[in-house]
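Undergrad: Sharing the feature lines straight out of Swiss-Prot:
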type	residues	note
ACT_SITE	Pro2	active site, schiff-base intermediate with DNA
ACT_SITE	Lys57	active site, proton donor
ACT_SITE	Arg259	active site, proton donor
BINDING	His90, Arg109, Lys150	DNA binding site
MUTAGEN	Glu3 to Gln	Strong decrease of glycosylase activity; slight decrease of AP lyase activity
MUTAGEN	His90 to Ala	Increase of substrate affinity and decrease of activity
MUTAGEN	Glu174 to Gln	Strong decrease of glycosylase activity; slight decrease of AP lyase activity
MUTAGEN	Lys218 to Thr	Slight increase of substrate affinity and decrease of activity
Amino acid sequence: MPELPEVETSRRGIEPHLVGATILHAVVRNGRLRWPVSEEIYRLSDQPVLSVQRRAKYLLLELPEGWIIIHLGMSGSLRILPEELPPEKHDHVDLVMSNGKVLRYTDPRRFGAWLWTKELEGHNVLTHLGPEPLSDDFNGEYLHQKCAKKKTAIKPWLMDNKLVVGVGNIYASESLFAAGIHPDRLASSLSLAECELLARVIKAVLLRSIEQGGTTLKDFLQSDGKPGYFAQELQVYGRKGEPCRVCGTPIVATKHAQRATFYCRQCQK
């Protein structure tokens, strides 16, 4: 599933082609996504794009009459293409732009979303979200406070959007490795110093992935069709049985809440 770096990479890739241009119309080939594509999107016509923003894993396209909310789901990606390029099997939604380009949404598993709202504030998919991990609001003191009474393992807690948004399976595993923290540790057992370190490395790992265009394991593509190259720098995720790049110990894979977790039993305590 695309996580924060992949969504932010998509935002940065499509923004220059959308802001200042006008959506002439939308083409919805298959509206049966995780939720049905909102009827308002079918009727889009002559709507200038004012901004392209991101909140958590949602892309937010600001138009004069409202907002398009896009979630990439498990396998979605957005590409900027020439209008004349014919669609392929899993190309479900196009926004045809006034500059001769098209924003094309591809999603083999159809678990993403294209929603419409007049107002962002109070929309059900955006409520109850924690702070952005790259913001000043997410820091060691905040993390320590939220972990203090949490009797659950730190790995699934990091993936809870109420704690912090956008840190999914890949980046939780990678960040815990970078901080030297075992994923099975109780959140409440982390000291303030450990939380400060963990908050710092989460930011560093996410920023590095954004620099590399995110992580492509299967379906994700950047807006120009290129894969995300952070996959080449993964330290533990997807490396079960391979030697740790630091100590040589074989990487271990377990499951938390049906999600794969990768770690080094020597480097993470």
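Just so you know, glycine gets a Cβ as well, placed from its N, Cα and C.
So where do these features actually land, and what's packed around them?
TA: Note on Pro2 (active site, schiff-base intermediate with DNA): other Cβ atoms within 10 Å of its Cβ, all shown chains, come to 28.
DSSP assigns Lys57 (active site, proton donor) to coil in the three-state reduction, placing it in neither a helix nor a strand.
Shown in sequence order, Pro156, Met159, Asn169 are the residues of the chain, 6+ apart in sequence, with a C-beta less than 8 angstroms from the C-beta of Arg259 (active site, proton donor). When secondary structure is read from DSSP and collapsed to three states, Arg259 (active site, proton donor) falls in the strand class.
In the three-state DSSP reading, Arg109 (DNA binding site) counts as coil. Taking the Cβ of Arg109 (DNA binding site) as reference, residues of its chain lying under 8 Å away and at least six apart in sequence are, in sequence order, Gly73, Met74, Ser75, Asp219.
Every protein chain considered, the tally of other Cβ atoms within 10 Å of the Cβ of Glu3 (mutagenesis position) stands at 24. Following the DSSP three-state reduction, the secondary structure of Glu3 (mutagenesis position) is coil.
The Cβ of His90 (mutagenesis position) lies under 8 Å from the Cβ of Thr106, Asp107, Pro108, each on the same chain and at least six residues away in sequence.
Mapped onto three states, the DSSP output places Glu174 (mutagenesis position) in helix.
Taking a C-beta cut-off of under 8 Å and a sequence gap of six or more, Lys218 (mutagenesis position) has these contacts in its own chain: Ser75. Mapped onto three states, the DSSP output places Lys218 (mutagenesis position) in coil.
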Undergrad: Reported as an integer number of Å, what is the Cα distance between Glu3 (mutagenesis position) and Lys57 (active site, proton donor)?
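TA: About 6 Å separate the Cα atoms of these two residues.
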Undergrad: Among residues His90, Arg109, Lys150 annotated as binding DNA, what is the maximum Cα-Cα distance? Answer in Å.
TA: 41
Undergrad: In terms of DSSP three-state secondary structure, what is the assignment for His90 (mutagenesis position)?
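TA: Looking at the DSSP assignment, His90 (mutagenesis position) belongs to neither helix nor strand, so coil.
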Undergrad: Would you mind reading off the Cα separation of Glu174 (mutagenesis position) from Pro2 (active site, schiff-base intermediate with DNA), to the nearest angstrom?
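TA: Answer for this pair: 15 Å between alpha carbons.
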Undergrad: Quick one: give me the count of other CB atoms within 10 A of the CB of Lys150 (DNA binding site).
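TA: I count 16 other Cβ atoms within 10 Å of it.
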